[in-house]
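Colleague: Starting off with a structure, shown below.
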Amino acid sequence: MKSSEPASVSAAERRAETFQHKLEQFNPGIVWLDQHGRVTAFNDVALQILGPAGEQSLGVAQDSLFGIDVVQLHPEKSRDKLRFLLQSKDVGGCPVKSPPPVAMMINIPDRILMIKVSSMIAAGGACGTCMIFYDVTDLTTEPSGLPAGGSAPSPRRLFKIPVYRKNRVILLDLKDIVRFQGDGHYTTIVTRDDRYLSNLSLADLELRLDSSIYLRVHRSHIVSLQYAVELVKLDESVNLVMDDAEQTQVPVSRSRTAQLKELLGVV
């Protein structure tokens, strides 16, 4: 019997459909903000996740969070990214149309959130913002193991990366990723045959990737050693050729050259 599914539907697209269905079953966190980005209301999910963050990062009790700038509830390294999202405008100038969702990591607790903001309009015009987020931590990470001695818990280990493509959220398998390249507010994720944009920073990724497989060879590059092809020396610099569609030569910083050679078994 022939399948009724179009031949053009890829495995990745089928996985995206399955994940999208799961996402629809989630109870989202919802935060209402006024025109200045100050919190006016939470639903129960948002309070459960952001409440502890406010208590530990700001020393503010949950019942005192109302009226606080929502940016302050996130780690300092994530604040510029969130502020950029809240201030984003539609390229066509539409005051209602909202930017696409972003992935963001918060440290207290250690969670991965997909965040969407929508401008709200009342009879008198713009009146604030509705922020909706989905906690995709359990779909994208796993515990990294027990910390040694009484030390602080290690960040959870990533096994999938959430990205936004064609009006849907897709989870990329780490094993399919050749390299990551940092570029301003975004990180470009490169597979053998495609590229994706992610809002997760290289610093966030580096903490949550297996260091025996993924190495930050340069301030702007993390590579999967499984896709390394060749080390190329050019004058005083060293590049690593990666097995993506362009056979990209990734620069290797001097401080990482010896470590990279050791991991690759190169003398």
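Cβ coordinates come from backbone N, Cα and C, glycine included.
Here the original residues stay in place, and none of the substitutions has been built in.
Below, the features straight out of Swiss-Prot:
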type    : residues  : note
DOMAIN  : 15-86     : domain 'PAS'
MUTAGEN : H74 to Y  : Loss of ability to bind heme. Loss of ability to respond to CO, presenting constitutive activity
MUTAGEN : H74 to K  : Loss of ability to bind heme. Loss of activity
MUTAGEN : H74 to A  : Loss of activity
BINDING : H74, M104 : heme binding site
MUTAGEN : M104 to K : Slower binding of CO
MUTAGEN : M104 to L : Much higher affinity for CO. Loss of activity. No effect on heme incorporation
MUTAGEN : M105 to L : No effect
DOMAIN  : 161-266   : domain 'HTH LytTR-type'
MUTAGEN : H218 to A : Loss of activity
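Mind mapping these onto the model and telling me what they sit next to?
Modeller: In terms of DSSP helix, strand and coil, the domain 'PAS' (15-86) has 44 helix, 11 strand, 17 coil.
H74 (mutagenesis position) is surrounded by 23 other CB atoms, counting those within 10 A of its CB over all protein chains shown.
Counting residues of the domain 'HTH LytTR-type' (161-266) by DSSP class, helix then strand then coil, yields 24 helix, 54 strand, 28 coil.
Residue environment of H218 (mutagenesis position) contains 19 other Cβ atoms, counted within 10 Å of its Cβ in all protein chains.
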Colleague: Calculate the distance in Å between the alpha carbons (Cα) of H218 (mutagenesis position) and H74 (mutagenesis position), and round it to a whole number.
Modeller: 27
